[in-house]
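The following features are taken from Swiss-Prot:
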| type | residues | note |
| --- | --- | --- |
| MUTAGEN | R41 to Q | Decreased channel conductance |
| MUTAGEN | S163 to F | Prevents opening of the channel under physiological conditons |
Amino acid sequence: MKRLKAYLKDGINVAAVMCLGDTISQFFFDKKSLDEWDAGRTLRFGIVGLVFVGPTLRRWYHFLESRVPKTYSPMRRGVTKMLVDQTLFAPPFTMAMSFLVPLSNGEPIDRIRQRILDSYLSILVRNYMLWPAAQMLNFRFVPLGYQVLYAQFIALVWNCYLSMILNS
């Protein structure tokens, strides 16, 4: 039960930040008025955070913690975790998000496939402009129990970008 609560807590935190990111994206980047705001889109983006992003990140960070030797210096552990995260996790996670967000908005699979072909590489390149440094700080200085929350503060900016690209 304690483990379920931890997953739920992370899922709720991630959902809230993703909803905020989508709302910011709609108002500031899409220039929508309050009457034009697509609350359903915001809710769907948040649900992806609740059921996929939060639990996935929690599991991934615990996996990294268990696999990177604790005998490494703190700096080496942080660098190792960041490199593994950005090489093994970021590409498939980005692909999953590129699929799930449009799917949650009811886009047909053929359109999602084309969207991925058109935007996946540019999203991944931009991922590498932000996340390696952010994750290095996360894995080096943030205690394991707070790593998902820390990542979500960084993700507020990232989610605005993702929402803008994946909901266009």
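Glycine is no exception: its Cβ is also placed from the backbone N, Cα and C atoms.
Nope, none of those substitutions made it into this model, it's the original residues.
The secondary structure of S163 (mutagenesis position), as reduced to three states from DSSP, is helical. Non-local neighbourhood of S163 (mutagenesis position): M18, G21, D22, S25, Q26, F45, V101, each in the same chain, at least six residues away, with C-beta under 8 Å from its C-beta. Cβ neighbour count for R41 (mutagenesis position) (all protein chains, 10 Å cutoff from its Cβ): 19.
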